[in-house]
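Worksheet for the structure shown next.
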Amino acid sequence: MADGVDHIDIYADVGEEFNQEAEYGGHDQIDLYDDVISPSANNGDAPEDRDYMDTLPPTVGDDVGKGAAPNVVYTYTGKRIALYIGNLTWWTTDEDLTEAVHSLGVNDILEIKFFENRANGQSKGFALVGVGSEASSKKLMDLLPKRELHGQNPVVTPCNKQFLSQFEMQSRKTTQSGQMSGEGKAGPPGGSSRAAFPQGGRGRGRFPGAVPGGDRFPGPAGPGGPPPPFPAGQTPPRPPLGPPGPPGPPGPPPPGQVLPPPLAGPPNRGDRPPPPVLFPGQPFGQPPLGPLPPGPPPPVPGYGPPPGPPPPQQGPPPPPGPFPPRPPGPLGPPLTLAPPPHLPGPPPGAPPPAPHVNPAFFPPPTNSGMPTSDSRGPPPTDPYGRPPPYDRGDYGPPGREMDTARTPLSEAEFEEIMNRNRAISSSAISRAVSDASAGDYGSAIETLVTAISLIKQSKVSADDRCKVLISSLQDCLHGIESKSYGSGSRRERSRERDHSRSREKSRRHKSRSRDRHDDYYRERSRERERHRDRDRDRDRERDREREYRHR
């Protein structure tokens with residue numbers, strides 16, 4: 001704003017507001033636009049989660065100007081005194097607090113605002129209450145701590161930064177202790193006396209249209225607990241998945257619903273009605289179900305028996321479902337829960353799973369008479385504990401047979417391999433006979449053994465023709481071995497030269513096979529050239545004949 005411009009009337013008490021800020025340091029957390037953005041008391045709080053107050057009121061005895069009017073009553077310009085009321089349960093609502101204050105004879109309540117968790121919108125257990133006179137504030141500080149609100153005595157303090165930080169620390173400790181102890185949120189105990197409040201009236205619940213006394217952030221009650229009562233003469237709507245079972249400890253949430261962080265709260269007492277239940281598929285804005293008409297409804301599979309008095313411990317088993325009901329009470333023997341129908345359980349007769357094993361991944365059930373196979377033991381087909389066969393690739397005949405069985409050969413490939421085996425057999429026999437006649441029995445024996453192993457490793461070794469070749473090579477090998485046993489000196493010499501000659505023979509064999517292939521291709525190429533030459537000669541003769549005829 002430029003200098004020299006006169007201030008309008010709205011800023012007449014700016015200095016007074018600055019004095020209030022100097023006296024009270026809690027204005028650090030004030031957002032000046034929250035009063036404009038946030039809805040009025042008749043519409044409930046703003047839907048977004050806030051970790052602090054919308055507005056912090058001035059201290060005791062200060063007058064408020066037009067710009068700092070309270071959120072609830074915009075026309076009020078008189079004295080306004082703010083107090084903190086803490087040590088409340090997280091399900092305490094504005095209506096509960098209003099009832100307690102009115103019961104003390106204090107009727108000048110200007111504002112009630114609860115502090116909420118930013119993460120889930122749940123109450124932190126303390127609220128700001130604004131009243132219009134010092135007498136009312138003193139009466140609240142003296143008498144309200146003596147009243148019991150949901151099993152706890154409220155704590156009333158002046159509105160300043162010190163007590164605000166104390167309440168914040170207490171709410172954090174409560175949240176952490178509730179999470180460490182693993183206590184689930186079983187839902188607040190609903191009150192039938194508060195069910196008569198009109199929806200959309202002055203009381204501001206955490207959700208618009210919620211039944212007073214209900215959950216500020218309705219979490220699913222466990223499998224136990226019948227639904228709360230309905231107004232007389234009203235037909236109860238049929239829940240999507242059936243009514244809940246008998247009262248019991250809190251259980252897992254229904255599918256598709258998020259459970260807010262658990263907070264430590266007083267357990268359900270026997271003199272209070274059970275908590276309201278939010279069924280799956282029911283939006284948060286709708287009120288919880290009221291009392292059902294007299295008479296138990298038919299049981300619906302999936303959520304246990306119909307509501308009513310708790311069944312005896314020795315009663316009939318409940319119908320099967322994804323969440324079997326627990327016994328009615330925190331004490332009692334734990335029930336063995338069967339796995340859901342869509343998950344395989346451990347096989348019958350098998351030992352129970354170890355604590356670290358996920359039962360969802362057990363093998364499917366097998367016949368109880370057959371031994372169950374373990375991952376560390378032999379397969380059930382081998383009673384002697386031998387390892388299962390494996391594919392050895394190119395290292396032996398069994399692997400080759402398996403390979404042949406897996407990939408059938410074409411006729412051309414089969415004939416090519418058979419021709420190669422025949423060539424190996426004939427050349428090995430001829431060379432072995434020549435080496436044996438020269439007295440080199442070791443080289444002859446090695447040649448025959450090598451040929452036999454090559455034929456056995458081929459892809460067609462299981463064929464009868466290959467077996468005939470192998471038997472002929474083996475007969476030749478036996479004959480040469482019998483001859484070699486009669487000549488000891490020759491055998492000694494052959495042993496000395498065995499190693500060197502074997503290398504030479506293998507090289508010679510490779511070179512000969514290559515030469516044969518080269519000769520074969522050369523011969524083919526020569527034949528092609530001859531055919532081409534003949535075709536050219538024929539074409540030339542035809543051309544000459546044509547030329548001769550044209551003349």
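Each residue, glycine too, has its Cβ placed from N, Cα and C.
Per Swiss-Prot, the feature domain 'RRM' maps to 81-161; the stated evidence is sequence analysis. The average pLDDT computed over the domain 'RRM' (81-161) stands at 88.
As a published mutagenesis entry, TYR84 to Ala appears in Swiss-Prot alongside the note: Reduces affinity for UGUA RNA by 40%; when associated with A-128. Listed in sequence order, PHE126, ALA127, LEU128, VAL129, VAL156, THR157, PRO158, CYS159, PHE163, LEU164, PHE167 are the same-chain residues at least 6 apart in sequence whose CB falls under 8 Å from the CB of TYR84 (mutagenesis position). DSSP assigns TYR84 (mutagenesis position) to a strand in the three-state reduction.
Other Cβ atoms within 10 Å of the Cβ of GLY86 (mutagenesis position), summed over all protein chains shown, number 20. Per Swiss-Prot, mutagenesis GLY86 to Val is noted as: Abolishes interaction with NUDT21/CPSF5; when associated with V-87.
One entry in Swiss-Prot concerns the mutagenesis experiment ASN87 to Val. Its note says: Abolishes interaction with NUDT21/CPSF5; when associated with V-86. Around ASN87 (mutagenesis position), the same-chain residues at least 6 positions away in sequence with a Cβ under 8 Å from its Cβ are GLY125, PHE126, GLN152, ASN153, PRO154, VAL155, GLN170.
Using a 10 Å Cβ-Cβ cutoff, ASP94 (mutagenesis position) registers 23 neighbours. Listed in Swiss-Prot as a mutagenesis experiment, ASP94 to Ala is described as follows: Strongly reduced affinity for UGUA RNA; when associated with 90-A-A-91.
Here Swiss-Prot describes GLU111 to Ala as a published mutagenesis experiment; the accompanying note says: Reduces affinity for UGUA RNA by 85%. Its Cβ placed at the centre, GLU111 (mutagenesis position) has 20 other Cβ atoms within 10 Å.
Swiss-Prot documents ARG202 to Ala as a published mutagenesis change and attaches the note Decreased methylation in presence of PRMT5/WDR77. Loss of methylation in presence of PRMT5/WDR77 or PRMT1; when associated with A-204 and A-206.
The secondary structure of ASP94 (mutagenesis position), as reduced to three states from DSSP, is helical. Put simply, GLU111 (mutagenesis position) is 10 Å from ASP94 (mutagenesis position) when counted between their Cα atoms. Here GLY86 (mutagenesis position) is positioned 15 angstrom away from GLU111 (mutagenesis position), judged by their C-alpha atoms.
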